[in-house]
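The next block holds one structure in the form of structure tokens; read it before the comments.
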Amino acid sequence: MIYPYKGKTPQIAASAFIADYVTITGDVVIGEETSIWFNTVIRGDVAPTVIGNRVNIQDNSILHQSPNNPLIIEDGVTVGHQVILHSAIVRKNALIGMGSIILDRAEIGEGAFIGAGSLVPPGKKIPPNTLALGRPAKVVRELTEDDIREMERIRREYVEKGQYYKALQQQRTSCADKKELP
């Protein structure tokens with residue numbers, strides 16, 4: 001469901017895929033070829049949420065903000081299943097592992113990898129191209145070429161899947177308009 005909030009309506013690129021049972025409210029911008037997967041909630045009712053191009057926000061994630069602290073997700077970011085992002089900045093091509101929590105004013109550097117289940121506390125800065133793990137998250141090493149290739153593969157896969165599902169949605173809508181279901 002897409003809901004306006006106090007005069008702000010989500011702006012979603014035509015090429016973005018928004019799965020069924022996603023809720024998006026208020027001051028939210030979603031870029032080209034971005035995919036938002038099932039049961040995700042993106043609330044822009046406190047401050048803006050800006051999501052770049054070719055981002056994937058996987059199932060059951062929650063995105064929100066604190067007053068005067070927007071949530072910014074740059075191009076090419078992967079957000080794993082059941083992630084909580086709250087008033088953070090996630091730089092280009094980063095990957096946030098499943099079940100992680102990224103809190104207010106944290107900044108995830110370009111190409112950084114946050115391991116599954118990690119907690120990045122308020123204000124913490126994770127350097128570019130590093131792997132951070134734990135609760136609280138600590139940098140454990142620089143990323144390898146294999147890590148970087150795998151992150152790129154995941155990004156490409158989610159863009160392709162998103163476009164596939166987008167085409168299915170359009171086909172379903174077209175059939176429903178004609179009162180024909182496949």
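The backbone N, Cα and C atoms fix where each Cβ goes, glycine too.
Bear in mind that the values here come from a model prediction, so they are computed numbers and not experimental data.
Taking Cβ-Cβ distances under 8 Å and a sequence gap of 6 or more within the same chain, the neighbours of His81 (Mg(2+) binding site) are Gln58, Asp59, Asn60, Ser61, Met98, Gly99. What Swiss-Prot records for His64, His81, His86 is Mg(2+) binding site, and it gives experimental evidence as the kind of evidence.
Record note (Swiss-Prot), mutagenesis Arg43 to Ala: Retains 45% of wild-type activity. The unchanged residue is displayed. Taking all protein chains in view, 20 other C-beta atoms sit within 10 angstroms of the C-beta of Arg43 (mutagenesis position).
With a 10 A radius on its CB, Asn56 (mutagenesis position) counts 25 other CB atoms from all the protein chains. Quoted from Swiss-Prot, the note on the mutagenesis of Asn56 to Ala is: Retains 65% of wild-type activity.
For the recorded site, Gln58 (mutagenesis position), the DSSP three-state label reads coil. According to Swiss-Prot, the mutagenesis experiment Gln58 to Ala carries this note: Retains 20% of wild-type activity.
While the structure shown retains the original residue, Swiss-Prot records the mutagenesis experiment His64 to Ala with this note: Retains 20% of wild-type activity. In this structure, His64 (mutagenesis position) is part of a beta strand by DSSP. The Cβ of His64 (mutagenesis position) lies under 8 Å from the Cβ of Val41, Ile42, Arg43, Val46, Thr49, Leu71, Leu85, His86, Ser87, each on the same chain and at least six residues away in sequence.
The Cβ of Tyr158 (mutagenesis position) has Ser35, Asn56, Gln58, Thr78 as same-chain neighbours under 8 Å, each 6 or more residues away in sequence. Under DSSP, Tyr158 (mutagenesis position) is assigned to a helix (H, G or I) in the three-state scheme. Listed in Swiss-Prot is the mutagenesis experiment Tyr158 to Ala, annotated as follows: Retains 10% of wild-type activity.
In the three-state DSSP reading, His86 (Mg(2+) binding site) counts as strand.
Under the three-state DSSP scheme, Arg43 (mutagenesis position) falls in the strand class. Cβ neighbour count for Gln58 (mutagenesis position): 22 (other Cβ atoms within 10 Å of its Cβ, all protein chains included).
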